[in-house]
Each structure stands twice: as structure tokens, then as C-alpha cells.
Amino acid sequence: MPETCPNTVTKMRCAVVTGGNKGIGFEICKQLSSSGIMVVLTCRDVTRGLEAVEKLKNSNHENVVFHQLDVTDPITTMSSLADFIKARFGKLDILVNNAGVAGFSVDADRFKAMISDIGEDSEEVVKIYEKPEAQELMSETYELAEECLKINYYGVKSVTEVLLPLLQLSDSPRIVNVSSSTGSLKYVSNETALEILGDGDALTEERIDMVVNMLLKDFKENLIETNGWPSFGAAYTTSKACLNAYTRVLAKKIPKFQVNCVCPGLVKTEMNYGIGNYTADEGAKHVVRIALFPDDGPSGFFYDCSELSAF
């Protein structure tokens, strides 16, 4: 990994982006770099991460480095990342928690054929996930749900907790959690989960964890529909609803920080099979805008693209 002069770097703001090797994460890295910020691009796969950094450097984004990070591995890669940032940059100014998974598997060939039949550029294609015939091509299991919560919710918590001491050294620390409008409370259909997540004054990490445990228990016992969870995308919806709730808790806990969550929109990425209303570049702009709010900017809010939204 190429060295950077420490004296130069410490004068720059420093950002960590999780899941930065492709899609929205890659574009977030590019845009933060263009804003004069030193970017640590992280992802699980070393080869893909190094290739992403090389691609950015080849397009004149020199202030980007790679460090491996598995958001489900707090002992090894997270600790190593924290040590790297402390030694190299002395502090951390911006954390963008972007890494995430869908929580279900797809019969890819048949799904792509369905997209082709509808028309990739058709206005109708963005509604494909609502179609029962499309949902029949998708499978949700306990194992996939567990992975989804482990990455989308617990992964964010773990990364944030490990990097918090470095963020506290910043004059203007920011945490941006990349969420989804799918995680809005209006889509949380389990009554107990809605009651817990909707009570902002009583929210705690422990209460949010209760919702996660309830969901996983119902997945294991095949009681998802019986107990009123969403019939499709229950793990993803719940993971993002819990992420939004965690954002609120964290913002109250550390008022010196700007802590916000944002839905970048339905973005045309590999995870979405190219379906969306926005390009990855456009989706990333919604995230970067919040990461670069003025020092007196808001905290504890949810943004749907560029608009302030109710949780």
C-alpha cells in the first residue's frame, strides 16, 4: 500500500466507507475524495478492495487507501482498521456505514428474464419487487435473515463502537448510516416491533436488540407471517428499521456528533440487478451531502434521498 505523508494527512479530514469496493460505496469514496477528504475504502475482499482503489487512483483520486474490513469480525479486521487509522491519520472525522446485504436469495436467471420481459428502462420495472410472481423467485431462510441482521444492523454497531474513540478526536465527527425507505416504520407490520421502534423516547439499544431477537426466533420457528412480519423482505425491512432506531439512540447518546441515516433511493446496483430510479453516482450524492453537512448541521434524523423524512 503506498505511503502518504503523515503531516499532510493529519491536516485533511479522514473518512471510512464500509462496502466501498462497488456500487454506491465506490461512488461515495469517489465523491468524498473529490471533496478533498482522505478516504479509507474498506471491504471484506482484499483483491476487490485493492482493485477499487487502483481504479480510483487511475482517475486522479489519489487520496484513497484500502484497508480490509469484515463488519462481522470485530476482533480481527475491525481492530486492525482502528490501529491503522490511529497510526496513519491520528483521528477519524467521517464514518459512512454503507455495507449491507438483501437478506434473501434470488433465482437470478428467471429474475433477469422477468426484468427483460418488462423492459429494463420501463417505469414498471422498479415495481418488480412488489409483484407476487417476482417474490416467488426469492427465498428467505433463517440463515439468510441472520446474516442480514448481522451485517446490516450488528455490523454497523460493531464498526461504530470500535471507531468511536477515533471519531471523538475529531473537531466535527460525523456518522452516516446508509439505510432504506423500506425500513420506515410504516412497513414494520409486527405490532410489538412497531411499538418498540416507534417509541423514540424509550428507545435503547437493548430494546432494539429485542426486536432483532424476536424476528430471528420467528424465522427459526417459521412464524413470520403468523406473527405479522412483512410477508416479503422481513429481514431487510427489520434490519433497516433497527438501523434507523440505532441512529436515533446514538445521536442522543453522543450529542457532539452528527449522526444521521439516509436512504439513497432505489439505485441501479448489482444487488438490485440494475433496477432503480438512480445511478450509483446519484445515490451516493444523497449520502455525501449529509456527510458534508456544515458543522452546525442536524443530528438524529432520517433522510429519504435529499428530503427530511419521518422515521
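All residue numbers here begin at 1 and follow the chain in the order shown.
Cβ atoms are placed via backbone N, Cα and C, with glycine included.
Here the original residues are kept at every noted site.
Computed from a predicted structure; not experimentally measured.
Long-range Cβ proximity for Val17 (NADP(+) binding site), meaning a same-chain Cβ under 8 A and a gap of 6 or more residues, is found for Gly25, Ile28, Cys29, Leu32, Val39, Val40, Leu41, Thr42, Val96, Asn98. According to Swiss-Prot, the NADP(+) binding site annotation covers 17-40.
Its Cβ placed at the centre, Arg44 (mutagenesis position) has 18 other Cβ atoms within 10 Å. Experimental mutagenesis is annotated in Swiss-Prot for Arg44 to Glu, with the remark: More than 50-fold decrease in affinity towards NADPH.
Experimental mutagenesis is annotated in Swiss-Prot for Arg48 to Glu, with the remark: 30-fold decrease in affinity towards NADPH. 1.5-fold increase in affinity towards NADH. Cβ neighbours of Arg48 (mutagenesis position) (same chain, under 8 Å, six or more residues apart in sequence): Asn21, Lys22.
One entry in Swiss-Prot concerns the mutagenesis experiment Phe104 to Ala. Its note says: Strong decrease in substrate affinity and catalytic efficiency. Strongly reduced substrate inhibition. Almost 200-fold decrease in substrate affinity and 112-fold decrease in catalytic efficiency but no substrate inhibition; when associated with A-275. According to its DSSP assignment, Phe104 (mutagenesis position) is coil.
Swiss-Prot lists Asp107 to Ala among its mutagenesis entries, and the accompanying note reads: 7-fold decrease in substrate affinity. 15-fold decrease in catalytic efficiency. Strongly reduced substrate inhibition. For Asp107 (mutagenesis position), the count of additional Cβ atoms within 10 Å of its Cβ stands at 14 [all protein chains shown].
Under the heading of mutagenesis, Swiss-Prot lists Asn152 to Ala and annotates it as follows: 6-fold decrease in catalytic efficiency. In the three-state DSSP scheme, Asn152 (mutagenesis position) falls into the helix class. Here the Cβ of Asn152 (mutagenesis position) has 28 other Cβ atoms within 10 Å, regardless of which shown protein chain they belong to.
While the structure shown retains the original residue, Swiss-Prot records the mutagenesis experiment Ser180 to Ala with this note: 3-fold decrease in substrate affinity. More than 2300-fold decrease in catalytic efficiency. For Ser180 (mutagenesis position), the Cβ neighbour count at a 10 Å cut-off comes to 24, with all displayed protein chains included.
The substrate binding site annotation in Swiss-Prot covers Ser180 and is backed by similarity to another entry. Under the DSSP three-state reduction, Ser180 (mutagenesis position) is assigned to coil, being neither helix nor strand.
Where Swiss-Prot documents Leu185 to Ser as a mutagenesis experiment, the accompanying text is: Almost 2-fold increase in substrate affinity. Almost 5-fold decrease in catalytic efficiency. Under the three-state DSSP scheme, Leu185 (mutagenesis position) falls in the helix class. Sequence-distant contacts (6 or more apart, same chain, Cβ under 8 Å) of Leu185 (mutagenesis position) comprise Leu194, Leu197, Gly198, Ala241, Ala310, Phe311.
Experimental mutagenesis at this site is recorded by Swiss-Prot as Leu185 to Ala, annotated: 6-fold decrease in substrate affinity. 550-fold decrease in catalytic efficiency. No substrate inhibition.
Here the Cβ of Tyr236 (active site, proton acceptor) has 24 other Cβ atoms within 10 Å, regardless of which shown protein chain they belong to. Annotation note: Tyr236 (active site, proton acceptor) sits in a helical segment as assigned by DSSP. Under the heading active site, proton acceptor, Swiss-Prot lists Tyr236, citing similarity to another entry as support.
Experimental mutagenesis at this site is recorded by Swiss-Prot as Leu266 to Ala, annotated: Strong decrease in substrate affinity and catalytic efficiency. No substrate inhibition. Within its own chain, Leu266 (mutagenesis position) has Val126, Asn272, Ile275, Gly276, Asn277, Tyr278 as residues 6 or more apart in sequence whose C-beta sits under 8 angstroms from its own.
In Swiss-Prot, a published mutagenesis experiment is listed as Met271 to Ala, annotated Almost 11-fold decrease in substrate affinity and 2200-fold decrease in catalytic efficiency but no substrate inhibition. Cβ neighbour count for Met271 (mutagenesis position) (all protein chains, 10 Å cutoff from its Cβ): 13.
According to DSSP, Ile275 (mutagenesis position) is assigned to coil rather than to any helix or strand. Looking at Swiss-Prot, you'll find the mutagenesis Ile275 to Ala noted as follows: 15-fold decrease in substrate affinity. Almost 7-fold decrease in catalytic efficiency and strongly reduced substrate inhibition. Almost 200-fold decrease in substrate affinity and 112-fold decrease in catalytic efficiency but no substrate inhibition; when associated with A-104.
In this view, Ile275 (mutagenesis position) is surrounded by 19 other Cβ atoms within 10 Å of its Cβ, with every protein chain counted. Among the mutagenesis results in Swiss-Prot, Ile275 to Val has the note: Slight decrease in catalytic efficiency. The residue drawn here is the original one.
The Cβ of Phe104 has fewer other Cβ atoms within 10 Å than any other of the recorded positions Phe26, Phe104.
Cβ neighbour count for Ser35 (NADP(+) binding site): 14 (other Cβ atoms within 10 Å of its Cβ, all protein chains included). For Met271 (mutagenesis position), the spatially nearest entry among the recorded positions Gly20, Gly23, Ser35, Met38, Tyr236 is Gly23, judged by CA separation. In this view, Met38 (NADP(+) binding site) is surrounded by 26 other Cβ atoms within 10 Å of its Cβ, with every protein chain counted.
Once Cβ contacts within 10 Å are tallied over all protein chains shown, the binding-site residues Gly20, Gly23 are led by Gly20.
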